[in-house]
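Worksheet for the structure shown next.
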Amino acid sequence: MALASVLERPLPVNQRGFFGLGGRADLLDLGPGSLSDGLSLAAPGWGVPEEPGIEMLHGTTTLAFKFRHGVIVAADSRATAGAYIASQTVKKVIEINPYLLGTMAGGAADCSFWERLLARQCRIYELRNKERISVAAASKLLANMVYQYKGMGLSMGTMICGWDKRGPGLYYVDSEGNRISGATFSVGSGSVYAYGVMDRGYSYDLEVEQAYDLARRAIYQATYRDAYSGGAVNLYHVREDGWIRVSSDNVADLHEKYSGSTP
């Protein structure tokens, strides 16, 4: 009863001396008119956050294409931070499970985190449903997860490649939640050069060695023209019985092979 009686008493905000305002409670207004020169003490609204003062450039070249023997996945291995080459041995093909691969383009931390989270979700799906997740479902799962963070600064452009009941599957997913199915994709700063090679040499009926050579040549051409791509060409092949790592070729060796020049 004592507490109730205290709470029922009105606060003396209009009494002289309260808050040191001499009884003028109207001075508590913190709107634009409360201060001179149109200033305000009100907190800013929750608008679109400002762009960061330092913009870090991302550069890479990744590609994937479907053909009658599966899916070919290839990527360079150079990591850059602006004009600085941070590493020449980055693994840009992420192994989700024995039948699924993902590629890394954009922010390395974003791609690595979300695709490893996807690997966990795919494993949970497999345990619950007693079967492997399809390529389409895995790509949709990733798109739904990153869409919740749209506009919050994520930087990711990935390809989900695999083999399921329907055969080889290939999807492009980015940090905006976009998801596209296709036969050929290339992502990264060197993708324009890789597309030029793939568009000329791609066919669904390629033989295995022809497909390997096309992927190596496309990544090599991108590293030759794009300063943000380089290192080695890591090549994977997704087959009906799972993916295999085919090779890792230094671009200097490929330069001798494809350009015909000598050191």
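Any Cβ shown, glycine's included, is placed from N, Cα and C.
At each noted site, the model still has the original residue.
Pulled from Swiss-Prot:
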- Thr60: active site, nucleophile (ACT_SITE)
- Ala108: bortezomib binding site (BINDING)
- Ala108 to Val: Displays high resistance to the bortezomib, a proteasome inhibitor of the chymotrypsin-like activity (MUTAGEN)
- Ala108 to Thr: Displays resistance to the bortezomib, a proteasome inhibitor of the chymotrypsin-like activity. Displays high resistance to the bortezomib, a proteasome inhibitor of the chymotrypsin-like activity; when associated with V-109 (MUTAGEN)
- Ala109 to Val: Displays high resistance to the bortezomib, a proteasome inhibitor of the chymotrypsin-like activity; when associated with T-108 (MUTAGEN)
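If you take the C-beta of Ala108 (mutagenesis position) and look for same-chain residues 6 or more apart in sequence within under 8 angstroms, you find Ala79, Val90. Sequence-distant contacts (6 or more apart, same chain, Cβ under 8 Å) of Ala109 (mutagenesis position) do not exist in this structure.
A helical conformation is recorded for Ala108 (mutagenesis position) in the three-state DSSP classification.
Counted within 10 Å of its Cβ, the other Cβ atoms near Thr60 (active site, nucleophile) come to 29, all protein chains included.
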